[in-house]
Amino acid sequence: MRGKVKWFDSKKGYGFITKDEGGDVFVHWSAIEMEGFKTLKEGQVVEFEIQEGKKGPQAAHVKVVE
């Protein structure tokens, strides 16, 4: 699945991704697959999966595409 980062607060370690087909999904820093400090920037295109979390659907296996 693809989407764009709506916002991400690196101090709090979470944010939201807007899915290409519509709707937002929660993303936690621990779901980001990259080396070093795991953070996202507004507008970045990402690929991800959706898993059921404690508080509902959330992004998993998040990879930056652009």
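Glycine residues also receive a Cβ, built from the backbone N, Cα and C atoms like all the rest.
Summarising the annotation, Swiss-Prot assigns domain 'CSD' to 3-62.
Taken residue by residue with DSSP, ASP9 (mutagenesis position) is part of a strand. Here Swiss-Prot notes a mutagenesis experiment, ASP9 to Asn, with the remark: Destabilization at high temperature.
Experimental mutagenesis is annotated in Swiss-Prot for HIS61 to Asn, with the remark: No effect on thermal stability. For HIS61 (mutagenesis position), the same-chain residues lying six or more positions away in sequence with a CB closer than 8 A to its CB are ALA31, GLU33, PHE48, GLU49.
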